[in-house]
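The annotation domain 'Protein kinase' is assigned in Swiss-Prot to 9-262 on the grounds of sequence analysis. Annotation comment: Swiss-Prot describes Ile15, Gly16, Glu17, Gly18, Thr19, Phe20, Ala21, Lys22, Val23, Lys38 as ATP binding site. Feature annotation from Swiss-Prot assigns active site, proton acceptor to Asp132; the stated evidence is sequence analysis. For the published mutagenesis Ser154 to Asp, Swiss-Prot gives the following note: Enhanced kinase activity. In Swiss-Prot, a published mutagenesis experiment is listed as Thr162 to Asp, annotated Strongly enhanced kinase activity, with an optimum pH of 7-7.5 at 30 degrees Celsius. Tyr173 to Asp appears in Swiss-Prot as a published mutagenesis result, with the remark: Enhanced kinase activity. Look at Swiss-Prot and you will find 302-326 tagged as domain 'NAF', backed by sequence analysis.
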Amino acid sequence: MVVRKVGKYELGRTIGEGTFAKVKFAQNTETGESVAMKIVDRSTIIKRKMVDQIKREISIMKLVRHPCVVRLYEVLASRTKIYIILEYITGGELFDKIVRNGRLSESEARKYFHQLIDGVDYCHSKGVYHRDLKPENLLLDSQGNLKISDFGLSALPEQGVTILKTTCGTPNYVAPEVLSHKGYNGAVADIWSCGVILYVLMAGYLPFDEMDLPTLYSKIDKAEFSCPSYFALGAKSLINRILDPNPETRITIAEIRKDEWFLKDYTPVQLIDYEHVNLDDVYAAFDDPEEQTYAQDGTRDTGPLTLNAFDLIILSQGLNLATLFDRGKDSMKHQTRFISHKPANVVLSSMEVVSQSMGFKTHIRNYKMRVEGLSANKTSHFSVILEVFKVAPSILMVDIQNAAGDAEEYLKFYKTFCSKLDDIIWKPPDASMRNRVTKAKSKRR
């Protein structure tokens, strides 16, 4: 019998399958460790233009170390497939436990709800939202502790990230604002799903469950449900505050953590200390396989990518076509750029030196540089992507984007970073003149 291998992993039986992906049991041949390997069709991601979103979320999830979240170890790729290596959880789905045994006791339901909120809150703090929380995505380890699966992978097609797929798939756990086909806040929508899950754990059945979709949607939209009489008053009160159809007034996770019913027997999870994680495998997996082959052939360096007129229009701050499709308030804050007349290798090496002097690690590949490290408060990961483009024979443009971390911290980084690159950043003559006049005035004062 021929044993199939992917990298150092020996593949076994299929343990899960969806429309666009399958999950196989696999074993690390170097350590003997069992893992779950999610196999995704590369062309599906490219066709649906989801590369950047999935790359970002997988990058962040590789950095996540939380006892209540299934760990993502690494990402491998072939020409046609992307292989996501995940922690293998042996205890099965929480959903199966409910089907087998019926509703849980109040204390057991509360324990799982504690772990659910801890895991969800931690991932939200990293900027990743699940968007498809349900008991089937909650696994149990060998000790019976809850592990949230597919966090950060919800952007993959089979996970139902689109409103259409979610609506047609498992709408029973979905927030009213998601079903309304309007924009929604991922964190607030996840909280609603947590409330439905808590109800199911304690009741053994769904709060919203109708045979026809119009009636189901109507009940979800109005939050028409009732709690069984055996629910404790504290549990009823909390569930009612979570299943608030108005996302603006719905309880937040911070408020859930202060709730009297929630606090009973609550022991915060012990977080795993930050450790440096290399993201090269993630970026390589999502690169164009043709580019990878080209690079491996040892072909001579042809310099930075040259932008054409249309590329420049799209990247221009004065006419950013991307804003037509993304009207988020932070869309312009996360992306910045500058012009330089220096040679590309000088620009790249200068940026590397400055980044390292600011205490960050750098990774360079094909005129792209990733800068990463801890945030200013040392509690989360911070990462920036820089790419050098050729605009004209002696003009380069450096595009800088926030990859992980909040907008305010990114803007502080950008300001400090550019102030240290004065010798390579080109400024228009009138801007240079204004700077000299301003400095002269300040000296006279």
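Keep in mind that glycine also has a Cβ here, set from the backbone N, Cα and C atoms.
Just the original residues are modelled here, none of the noted substitutions.
Using a 10 Å Cα-Cα cut-off around Tyr173 (mutagenesis position), the recorded positions Ile15, Ala21, Asp132 reduce to Asp132. The most densely surrounded of the recorded positions Glu17, Asp132 is Asp132 (count of other Cβ atoms within 10 A of its Cβ). Every protein chain shown contributes to the tally, and the Cβ of Tyr173 (mutagenesis position) ends up with 26 other Cβ atoms within 10 Å. If you take every residue in the domain 'Protein kinase' (9-262) and average the pLDDT, you get 85. Val23 (ATP binding site) is 18 Å away from the residue listed as 'active site, proton acceptor' when you measure Cα to Cα. In sequence order, Thr14, Ile15, Gly16, Glu17, Ala36, Met37, Lys38, Ile39 constitute the residues six or more apart from Val23 (ATP binding site) in its chain with CB-CB distances below 8 Å. Counting every protein chain shown, the Cβ of Ile15 (ATP binding site) has 13 other Cβ atoms within 10 Å. Take the CB of Ala21 (ATP binding site) and look out to 10 A: across all protein chains shown you find 20 other CB atoms.
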